[in-house]
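For reference, Swiss-Prot lists these features for the protein:
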type	residues	note
BINDING	D63, H65, E69, H103	Zn(2+) binding site
MUTAGEN	R26 to A	No impact on hydrazine bond formation
MUTAGEN	S28 to A	No impact on hydrazine bond formation
MUTAGEN	L32 to A	No impact on hydrazine bond formation
MUTAGEN	D63 to A	Failure to catalyze hydrazine bond formation. No impact on zinc-binding ability
MUTAGEN	H65 to A	Failure to catalyze hydrazine bond formation. Loss of zinc-binding ability
MUTAGEN	E69 to A	Failure to catalyze hydrazine bond formation. No impact on zinc-binding ability
MUTAGEN	H103 to A	Failure to catalyze hydrazine bond formation. Loss of zinc-binding ability
Amino acid sequence: MTTDSVTQGVAHSVNGRLPELDFENRPSGAKLGIFDLPKLEVSVAPFTLAHIRVPGGVTTAEDHHEVREIWLVQSGSGILTLDGVRSRVRAGDTLYYESYRRHQLHNDGDSPVEIVSIWWRP
């Protein structure tokens, strides 16, 4: 972790870098790491920032929620199903989901799909 101190579980950034994530294993096999910005000594952000890692051959659980969401696909490619419509997504793509849109990603390759996800309440 790139920090100068950790006090009561709060990381203090030395050089603007956030602490390394602890990824949570999801039932689908995908991994989710959430940057908990409000717990850091930085301005409280009006959004949540996360890193999603989908290993090869894994399909995420279908998701839909009140929050709006943007995905920035960093690496890999796969098949996105958005409200029942399938399309290929790949590194460099930016995706936006309005509230309650059903979305699911299948990694049909061998390399992980890495996604930066940002979500916020409407």
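Cβ coordinates are placed from backbone N, Cα and C, and glycine is handled just like the others.
At each noted position, the model has the original residue.
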With every protein chain in view, how many other Cβ atoms are within 10 Å of the Cβ of H65 (mutagenesis position)?
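There are 14 such Cβ atoms around H65 (mutagenesis position).
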Between E69 (mutagenesis position) and H103 (mutagenesis position), what is the CA-CA distance rounded to a whole number of Å?
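About 11 Å separate the Cα atoms of these two residues.
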Just the number: how many Å between the Cα atoms of L32 (mutagenesis position) and R26 (mutagenesis position)?
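The separation of the Cα atoms works out to 7 Å.
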What is the number of other Cβ atoms found within 10 Å of the Cβ of H103 (mutagenesis position)?
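So the Cβ neighbour count for H103 (mutagenesis position) comes to 17.
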Around the Zn(2+) site formed by D63, H65, E69, H103, which additional residues qualify by having Cβ within 8 Å of the site's Cβ center?
H64, V67, Y97, R101, R102, W119
Using a 10 angstroms cut-off on Cβ to Cβ distances, just flag whichever of D63, E69 is the loneliest among these mutagenesis positions.
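Comparing Cβ neighbours within 10 Å for the mutagenesis positions D63, E69, D63 has the fewest.
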In Å, rounded, how far does the Cα of H65 (mutagenesis position) sit from the Cα of R26 (mutagenesis position)?
17
